[in-house]
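Quick notes on the structure that follows.
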Amino acid sequence: MNKALKALGVLTTFVMLIVLIGGALVTKTGSGQGCGRQWPLCHGRFFPELNPASIIEWSHRFASGISIILVLSLAFWSWRKITPIFRETTFLAIMSIIFLFLQALLGALAVVFGSNALIMALHFGISLISFASVLILTLLIFEADKSVRTLVKPLQIGKKMQFHMIGILIYSYIVVYTGAYVRHTESSLACPNVPLCSPLNNGLPTQFHEWVQMGHRAAALLLFVWIIVAAVHAITSYKDQKQIFWGWISCLIFITLQALSGIMIVYSELALGFALAHSFFIACLFGVLCYFLLLIARFRYESRQS
């Protein structure tokens, strides 16, 4: 496979990750209005004023603009080169373009017209899908280079494992929205203790922001336990299928790091590094879970053909 196409895939995936984390940086630093209510200009200028909020917001917009060029190029090139090898290519190329433009549109509308916490949470959720689409498209490019298709040999995925893969993917997306809602309602430090909320009221939440925070913690705890269950099933029953075995090991690592970074956000009183790490780990986890969905689609297709 063309080395330039591989390089483009890696670069595009990296830039999409930068855009995703950059959006979290804009939110964490309160830089959403760093360029005023103007888009694409920044206070009527192409280049930003030399203050942190304007530079952060402008940099996020610039990275988003670069990502549009890269994603369009990657989608078209991969569609031309690897569609004959992988039938999923066209779907992923279209997905990456559609969700990228939805992501950009929501961001622009939020700047110009203002937005609420629910809309901004939706913006982050769409950004995750956009990133995952590009990530999987890049994986396909590398897989297409395997002359014997060693990475995509026929799989055997039982109904129990399919349930875990699909269920955890859907549920993790819901948990992502609860986390984004925590961020956009400024509820990150509503509960100063872990795992309970505070010394008051036996550690239970008493007002809206505390309920938002504890609701996210409860949802995240269930996700953590569910991934442990799925990982144990993979370790005991899928040792010979590397994509599934190592995929769940990766998920277990990412969800553990995700939980630790979330705890450190509370104890560090919203340290920026931990907050950005929290966004990074969930992006990695979601990418692996989306790849599982691709494996299921392949398995079902090959089962119908046999």
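First residue shown is number 1, and so on along the chain.
Note: Cβ is positioned from N, Cα and C throughout, glycine not excepted.
If you look for the noted substitutions, you won't find them, since the model keeps the original residues.
In the three-state DSSP reading, Glu57 (active site) counts as helix. For Glu57 (active site), the same-chain residues lying six or more positions away in sequence with a CB closer than 8 A to its CB are Val26, Ser31, Gly32, Gln33, Gly34, Cys35, Cys42, Pro48. What Swiss-Prot lists as active site is Glu57, and the listing cites sequence analysis.
The heme o binding site annotation in Swiss-Prot covers His60, His123.
His278 (mutagenesis position) falls within a helix when secondary structure is assigned with DSSP. The C-beta environment of His278 (mutagenesis position), restricted to residues of the same chain at least 6 apart in sequence and closer than 8 Å, consists of Ala24, Gly179, Gln258, Ser261, Gly262, Ile265. For His216, His278, the entry in Swiss-Prot reads heme b binding site.
Per Swiss-Prot, mutagenesis Cys35 to Ala is noted as: Abolishes catalytic activity. A coil conformation is recorded for Cys35 (mutagenesis position) in the three-state DSSP classification, outside any helix or strand.
Under mutagenesis, Swiss-Prot gives Cys42 to Ala with this note: Abolishes catalytic activity. Annotation note: Cys42 (mutagenesis position) sits in a strand segment as assigned by DSSP.
Long-range C-beta contacts of His60 (mutagenesis position), restricted to its own chain and to partners at least six residues apart, with a cutoff below 8 Å, comprise Val19, Gly22, Gly23, Leu25, Val26, Ser31. Swiss-Prot lists His60 to Met among its mutagenesis entries, and the accompanying note reads: Contains heme B and heme A at levels comparable to that of wild-type CtaA.
One entry in Swiss-Prot concerns the mutagenesis experiment His60 to Leu. Its note says: Inactive. Contains heme B and heme O, with mainly heme O bound to CtaA.
Under mutagenesis, Swiss-Prot gives His123 to Met with this note: Inactive. Contains heme B and heme O.
The number of other CB atoms found within 10 A of the CB of His123 (mutagenesis position), across every protein chain shown, is 22. Look at His123 (mutagenesis position): DSSP puts it in a helix. In Swiss-Prot, a published mutagenesis experiment is listed as His123 to Leu, annotated Inactive. Contains heme B and heme O.
While the structure shown retains the original residue, Swiss-Prot records the mutagenesis experiment Cys191 to Ala with this note: No effect. Taking the Cβ of Cys191 (mutagenesis position) as centre and 10 Å as the limit, one finds 23 other Cβ atoms among all the protein chains shown.
A mutagenesis experiment is reported in Swiss-Prot for this position, Cys197 to Ala, and the note states: No effect. For Cys197 (mutagenesis position), the same-chain residues lying six or more positions away in sequence with a CB closer than 8 A to its CB are Ala190, Cys191, Gly203, Leu204, Pro205, Thr206, Glu210, Gln213, Met214.
For His216 (mutagenesis position), the same-chain residues 6+ apart in sequence whose C-beta sits under 8 angstroms from its C-beta are Val175, Thr178, Gly179, Tyr181, Val182. Quoted from Swiss-Prot, the note attached to the mutagenesis of His216 to Leu states: Could not be detected.
Looking at Swiss-Prot, the entry for mutagenesis of His216 to Met says: Decrease in heme A synthase activity and 5-fold reduction in cytochrome c oxidase activity. Contains heme B, heme O, and heme I, as well as trace amounts of heme A. In the three-state DSSP scheme, His216 (mutagenesis position) is classed as helix.
The mutagenesis experiment His278 to Leu is recorded by Swiss-Prot, whose note states: Contains small amounts of heme B and heme A.
Among the sequence features in Swiss-Prot, the mutagenesis site His278 to Met is noted as follows: Contains small amounts of heme B and heme A.
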Cβ-Cβ neighbours of Cys35 (mutagenesis position) (radius 10 Å): 25
Local backbone state of Cys197 (mutagenesis position), from DSSP in three classes: coil
Cβ neighbour count (within 10 Å, all chains shown) around Cys42 (mutagenesis position): 20
